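Asks: Structure below; questions to follow.
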Amino acid sequence: MGTQGKVIKCKAAIAWKTGSPLCIEEIEVSPPKACEVRIQVIATCVCPTDINATDPKKKALFPVVLGHECAGIVESVGPGVTNFKPGDKVIPFFAPQCKRCKLCLSPLTNLCGKLRNFKYPTIDQELMEDRTSRFTCKGRSIYHFMGVSSFSQYTVVSEANLARVDDEANLERVCLIGCGFSSGYGAAINTAKVTPSSTCAVFGLGCVGLSAIIGCKIAGASRIIAIDINGEKFPKAKALGATDCLNPRELDKPVQDVITELTAGGVDYSLDCAGTAQTLKAAVDCTVLGWGSCTVVGAKVDKMTIPTVDVILGRSINGTFFGGWKSVDSVPNLVSDYKNKKFDLDLLVTHALPFESINDAIDLMKEGKSIRTILTF
């Protein structure tokens, strides 16, 4: 391509400061350096993590190009890159896999040593590995976000944060595999390890929670209880496999008590995809004593407490990062599974908008009116 080795000028949505709408700007994207790949973003989505990053309580650095769920096409590669070439369809992701570090070499985790700040993984990777940015706007250096920065027509990522996918992949659907779908689906399949004929409770029915329901159903769960304070999400949850839907605001007792009664003692597996203090407590309390397992998929609070006796009596709590998938190895397989109709991503997409309407997409999510909005350039 004629742009290889050159600075590219393109559109991007920049968060200049906390709490303000994103601004569509013209930015300059530098060529990739060693072990980096420059991508033309074809489709991207808004995830709650992008919105939460602008919260003043978070530690995000500004100005920043947000976005971390997308799919695109390789425009050019930096020195030393041999696994990608211009024209490849790719999915970047926030969970790197360098395949060299102690963590990557262990079968026990999907974490990678390239993450520098494990305490705040969602705001890590704000610069490239040489600690510089590939983005500039109006003479200012702009921070990256979670190693992806998909709210730009072009972005630069580490090859450890990228997977080549099927040439026939529908990028406007498989972009969900870059975060939301993989996180929820994998939480059920890989982390909770839901078993056939088991009972499950899924808290929070956004993209991650609905994807967890898909995972529970594919794993063979006999009963899947979906919980959310927005009842408008229940029809979609049932279409994806939920057998029961509960709105805690419409119950006369705590939702965990209702779930315990419905399942004669508690569910085998709970997955908290909402991450509030209330849902974390309920997700633990609704599991059966003896073997009940709670998987924490997302957390909006820094700490959670659990009575010691719960642990002694057999309840367990697991955390999951990117659904437990080793990203570079697993993402191509997930794309193939979608192509082979093992699961359907279409029900997770509620809106499609031009990239310039990104703030409308954010409003739709804040108002609980969308699951995923696909933005295209």
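Glycine too: its Cβ is placed from the backbone N, Cα and C atoms.
In case it's useful when we look at the structure, here is the feature table from Swiss-Prot:
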type: BINDING; residues: Cys47, His68, Cys179; note: Zn(2+) 1 binding site
type: BINDING; residues: Thr49, 204-209, Asp228, Lys233, 297-299, 320-322, Arg372; note: NAD(+) binding site
type: BINDING; residues: Cys98, Cys101, Cys104, Cys112; note: Zn(2+) 2 binding site
type: MUTAGEN; residues: Pro48 to His; note: Strongly increases NAD-retinol dehydrogenase activity
type: MUTAGEN; residues: Asn52 to His; note: No effect
type: MUTAGEN; residues: Ser183 to Thr; note: Strongly increases activity towards ethanol, increases KM for benzoquinone 10-fold
Asks: Spatially speaking, which of the recorded positions Cys47, Asn52, Cys98 is closest to Leu205 (NAD(+) binding site)? Use C-alpha to C-alpha, please.
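Replies: With Cα distances computed to Leu205 (NAD(+) binding site), the winner among Cys47, Asn52, Cys98 is Cys47.
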Asks: Among the binding-site residues Cys47, Cys101, Cys104, Cys179, which residue has its Cβ surrounded by the fewest other Cβ atoms within 10 Å?
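Replies: Taking Cys47, Cys101, Cys104, Cys179 as the binding-site residues, the minimal 10 Å Cβ count falls on Cys101.
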Asks: Just checking, which of Cys98, Cys112, Leu205, Cys207 (binding-site residues) has the fewest C-beta atoms within 10 Å of its C-beta?
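Replies: Output over binding-site residues Cys98, Cys112, Leu205, Cys207: least Cβ neighbours within 10 Å is Cys98.
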Asks: Going by C-alpha positions, which of the binding-site residues (Cys98, Cys179, Gly298) is nearest Asn52 (mutagenesis position)?
Replies: Gly298
Asks: Determine the minimum-neighbour residue: among Thr49, Asn52, Ser183, Thr320, listed as recorded positions, which Cβ has the fewest other Cβ atoms within 10 angstroms?
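Replies: Comparing Cβ neighbour counts within 10 Å for the recorded positions Thr49, Asn52, Ser183, Thr320 gives Asn52.
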Asks: From the recorded positions Pro48, Cys207, Lys233, Phe322, pick the residue whose C-alpha lies nearest to the C-alpha of Cys112 (Zn(2+) 2 binding site).
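Replies: The smallest Cα gap between Cys112 (Zn(2+) 2 binding site) and any of the recorded positions is with Phe322.
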Asks: Check His68 (Zn(2+) 1 binding site) against DSSP and tell me helix, strand or coil, would you?
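Replies: In the DSSP reduction, His68 (Zn(2+) 1 binding site) maps to coil.
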Asks: Check the recorded positions Pro48, His68 for other C-beta atoms within 10 angstroms of each C-beta and report the one with the most.
Replies: His68
Asks: So among Pro48, Cys98, Cys101, all listed as recorded positions, which is physically nearest to Gly298 (NAD(+) binding site)? Use the C-alpha atoms.
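Replies: For Gly298 (NAD(+) binding site), the closest Cα among Pro48, Cys98, Cys101 is found at Pro48.
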Asks: Cα within 10 Å of Cys101 (Zn(2+) 2 binding site) is the criterion; apply it to the recorded positions Pro48, His68, Cys207, Gly209, Thr320 and give the hits in sequence order.
Replies: none
Asks: In whole Å, how far does the CA atom of His68 (Zn(2+) 1 binding site) lie from that of Cys98 (Zn(2+) 2 binding site)?
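Replies: It is 18 Å, counting Cα to Cα.
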Asks: Of Gly209, Gly298, the binding-site residues given in the record, which has the fewest other CB atoms within 10 A of its CB?
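Replies: Selected from the binding-site residues Gly209, Gly298 on minimum Cβ neighbours within 10 Å: Gly298.
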